[in-house]
Amino acid sequence: MSDLAREITPVNIEEELKSSYLDYAMSVIVGRALPDVRDGLKPVHRRVLYAMNVLGNDWNKAYKKSARVVGDVIGKYHPHGDSAVYDTIVRMAQPFSLRYMLVDGQGNFGSIDGDSAAAMRYTEIRLAKIAHELMADLEKETVDFVDNYDGTEKIPDVMPTKIPNLLVNGSSGIAVGMATNIPPHNLTEVINGCLAYIDDEDISIEGLMEHIPGPDFPTAAIINGRRGIEEAYRTGRGKVYIRARAEVEVDAKTGRETIIVHEIPYQVNKARLIEKIAELVKEKRVEGISALRDESDKDGMRIVIEVKRDAVGEVVLNNLYSQTQLQVSFGINMVALHHGQPKIMNLKDIIAAFVRHRREVVTRRTIFELRKARDRAHILEALAVALANIDPIIELIRHAPTPAEAKTALVANPWQLGNVAAMLERAGDDAARPEWLEPEFGVRDGLYYLTEQQAQAILDLRLQKLTGLEHEKLLDEYKELLDQIAELLRILGSADRLMEVIREELELVREQFGDKRRTEITANSADINLEDLITQEDVVVTLSHQGYVKYQPLSEYEAQRRGGKGKSAARIKEEDFIDRLLVANTHDHILCFSSRGRVYSMKVYQLPEATRGARGRPIVNLLPLEQDERITAILPVTEFEEGVKVFMATANGTVKKTVLTEFNRLRTAGKVAIKLVDGDELIGVDLTSGEDEVMLFSAEGKVVRFKESSVRAMGCNTTGVRGIRLGEGDKVVSLIVPRGDGAILTATQNGYGKRTAVAEYPTKSRATKGVISIKVTERNGLVVGAVQVDDCDQIMMITDAGTLVRTRVSEISIVGRNTQGVILIRTAEDENVVGLQRVAEPVDEEDLDTIDGSAAEGDDEIAPEVDVDDEPEEE
């Protein structure tokens, strides 16, 4: 076998494809398509600006040929095609592309009509003045430098920018599997937002939006509606509608109307827009236009659309908005590299990252300046000491045979401090002392010991420095350095002073480069949020066995005394009954869990509001349920918070835990919440913290209490684990996550119930048979539900006939676990209790109905406490 053949290594093509494509994807994401959140630049932009900085192609110097810069960039830093680099330069020099141009171009750099820029050999460029703020203090070790592609040059990993460039100029790019599209903003507004964040790091998105109301495009125009902006700033994703600025002018003589367009949306090609309008007129898809012309010139844009006599200008304009790019949507997707990883970021995340970057840059700059100041002060100290001892030093130098021996003698002898003593005493002996200085040098025992560097500086001292004027200048410079060192130490020693410096520099940038907003933001009808028109109130949500859903104000139900007959909650169809009941706020989300283990999401106010006697609407008309699929559990959620879990339990005793955020932003079709085996269904859902305890109650009166931590969090499309070991024919009827002390109220089919302290229920292991929760007999019937209550609470019970009663919890006695309970609601023959719900809102005494709560003899008695041996636990 040849040498070449021995170098061939067989590889699995599938593994090689995975590895190579992943490498390619990460290279595109990190090295090409996405900007860094700190400086808002992609690598190619950063390399172009750095190359121009190295060339000295500054804003106040002569222009240089674009080809010269492109050659430096591709030769030293960016080993790609010259067209990619030149296109980047062109875009940074176009006033209609960047809100604040980073390159000052001379020549033809294209137009808003889509005209191409002239070749790079014809155009000339230099850095814009604002671009220097991106690279300010670059030479002061403020950022890390990394090797270029071949290791022959160093380039900055990120720019030490004073400008929040990611927001100010925005960014767009398509990577592998992700993309970014960040709109530009007004510099003054963004800096105001940064200052507000510096003042209060806990500021909300709404608070930041008081300073940054929305994007500010270089082409001005109008943003139609605020809702997309709010969503984008809150979540990192959103959509805004940009509309051209147009007005309808009326000729005073003829009465004819003319539409004048002064500004068009961002990234819209004006020439193509005019072609599209002409095409629509030709195809008669837009009526009422008699003439179209472009009168734009160096003074501004002006597109003239003449309207026919019998047409209405506003109607024609609205048609153009809907059918042309006079109105476009801008999809905001704020993805940037954060710590080297792509991340979708909201407005506060981006500002926080920039301020954090500035804190690091200013700290590193201060350390650098302190080191340089101390090094300079170290030399000035020696010169001041030399001037204080000028005669003996001159004598020593005159008698030294060589400069080397003179230096050695200067280092060996101690010297009087002279004027330096007072200055060092005021500033502190160690203030100007370099960190590298050994202890034997400097001030010791009232004398000054020179280092070799200081001795050399004395030998290099020119004779003119011995004049009185030069002596004073030297001492003044030394005093200024001591003051500078003191200030630098104060910055490093005080976080508040550090933030003051950052604030002062941001205010200076705002003063120098800030301007007025160009883009107007207007409200539109779509901004009238239905939710804003809905009064926040607590309501009762009911779901019948046959799937009829509705909500009613909680205030419609008056609390009644125990044993009352209740009021009708719903007009029920024959053979139907209410089996799901909860109290929620009209603005809450409702997570609807179905018999097939899927979950759907709605707002409470989207449910039908009905009177007490109405059935409501079939939930199949509100949710895309499949045939034979029904809602078996509903859960109100106010906010989808991080760290909160959704705990689920099924009738067969299976339990499962999933993070709440898995259920945010559900699609209309819903998603799988839990995989169910045949014959099982979901009976209970609750929110947990991850460290709670869980109680499962069965129809036969058993309960198991165990720690939630024994169930690990799982994804949506999983089955879960066993929570309780059930007897034959038994099923789980309630899931409770006990919070605080309180008591557990258990209700049975025949209207009986009782309260038992939570502490009475022992904590056992998961997947055991549990202990007795209530004594189940023929008299009280099987358990239909259990809830945790406090003395100030009320409960609502509902029967399969639709009767609902609301009762004070305080009227129900607290007894042990092994009892039957008392009558909570009187049921008619063949009527069973099917639902139980806690109400945590007290009602004034004036609003209560006085209903005789006395019971027939024996009915109200609490079954005596009976010693019942709990069944042994089974692991």
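Placed from the backbone N, Cα and C atoms, the Cβ positions cover glycine too.
Over in Swiss-Prot, the protein carries these features:
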type	residues	note
ACT_SITE	Tyr122	active site, O-(5'-phospho-DNA)-tyrosine intermediate
DOMAIN	34-533	domain 'Topo IIA-type catalytic'
MUTAGEN	Ser83 to Ala	Resistant to fluoroquinolones
MUTAGEN	Arg462 to Cys	In gyrA462; resistant to cytotoxic protein CcdB, but not to the quinoline antibiotic enoxacin, has no effect on DNA supercoiling. Does not interact with CcdB
VARIANT	Gly81 to Cys	In NAL-97; quinolone-resistant
VARIANT	Ser83 to Leu	In NAL-51, NAL-112, NAL-118, NAL-119 and strains 58, 158, 218, 231 and 235; quinolone-resistant
VARIANT	Ser83 to Trp	In PPA-18 and strains 233 and 227; quinolone-resistant
VARIANT	Ala84 to Pro	In PPA-05; quinolone-resistant
VARIANT	Gln106 to His	In NAL-89; quinolone-resistant
VARIANT	Asp678 to Glu	In strain: 227
VARIANT	Ala828 to Ser	In strain: 227
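Of all the variant positions listed (Ala84, Ala828), Ala828 has the fewest other CB atoms within 10 A of its CB. The two recorded residues, Tyr122 (active site, O-(5'-phospho-DNA)-tyrosine intermediate) and Ala828 (variant position), show a Cα separation of 96 Å. Note: the Cα of Arg462 (mutagenesis position) and the Cα of Gln106 (variant position) are spaced 48 Å from each other. The average pLDDT for the domain 'Topo IIA-type catalytic' (34-533) in the predicted structure is 91. The sparsest Cβ neighbourhood within 10 Å, among the listed recorded positions (Gln106, Arg462, Asp678), is found at Asp678. Here the CA atom of Ser83 (mutagenesis position) lies 18 Å from the CA atom of Gln106 (variant position). Under the DSSP three-state reduction, Ala84 (variant position) is assigned to helix. Over all protein chains present, the Cβ of Ser83 (mutagenesis position) has 10 other Cβ atoms lying within 10 Å.
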